Amino acid sequence: MSASAGGSHQPSQSRAIPTRTVAISDAAQLPQDYCTTPGGTLFSTTPGGTRIIYDRKFLLDRRNSPMAQTPPCHLPNIPGVTSPGALIEDSKVEVNNLNNLNNHDRKHAVGDEAQFEMDI
């Protein structure tokens, strides 16, 4: 049977999560861990459950700041990703090698030779 002795069951009162909007004046005030909503709003949650919603205008202004334009330190050297100059040099060498191979193939092409033999 039921643990309640015939008493009526009342639903608990729901409460909204307390929120506050903070206008940030310095990028150092942003926490390391933050969340996003499906709409793209950034927010973080305090240990007490309060959501801190970050102002979109401030974040968009910070997009063009010198710190946002500076790559992180200690990145690995990945040609074409972290070092664009290396990719350009490598692609020039590769194009020259392909041109040399194509010229070499044209000089030695005698006829239509089969690539392999196959017994049928």
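Just so you know, the numbers here start at 1 and follow the chain as drawn.
Placement of Cβ uses the backbone N, Cα and C atoms for every residue, glycine included.
Counted within 10 Å of its Cβ, the other Cβ atoms near THR37 (mutagenesis position) come to 9, all protein chains included. DSSP assigns THR37 (mutagenesis position) to coil in the three-state reduction, placing it in neither a helix nor a strand. Swiss-Prot documents THR37 to Ala as a published mutagenesis change and attaches the note Impaired hyperphosphorylation.
Listed in Swiss-Prot is the mutagenesis experiment THR46 to Ala, annotated as follows: Impaired hyperphosphorylation. According to DSSP, THR46 (mutagenesis position) sits in a coil region rather than a helix or strand. Around THR46 (mutagenesis position), the same-chain residues six or more apart in sequence whose CB sits under 8 Å from its CB are ILE52, listed in sequence order.
When secondary structure is read from DSSP and collapsed to three states, THR70 (mutagenesis position) falls in the coil class. Among the mutagenesis results in Swiss-Prot, THR70 to Ala has the note: Does not greatlay affect hyperphosphorylation. The residue drawn here is the original one.
Note on THR70 (mutagenesis position): other Cβ atoms within 10 Å of its Cβ, all shown chains, come to 8. A straight line from the CA of THR70 (mutagenesis position) to the CA of THR37 (mutagenesis position) spans 27 Å.
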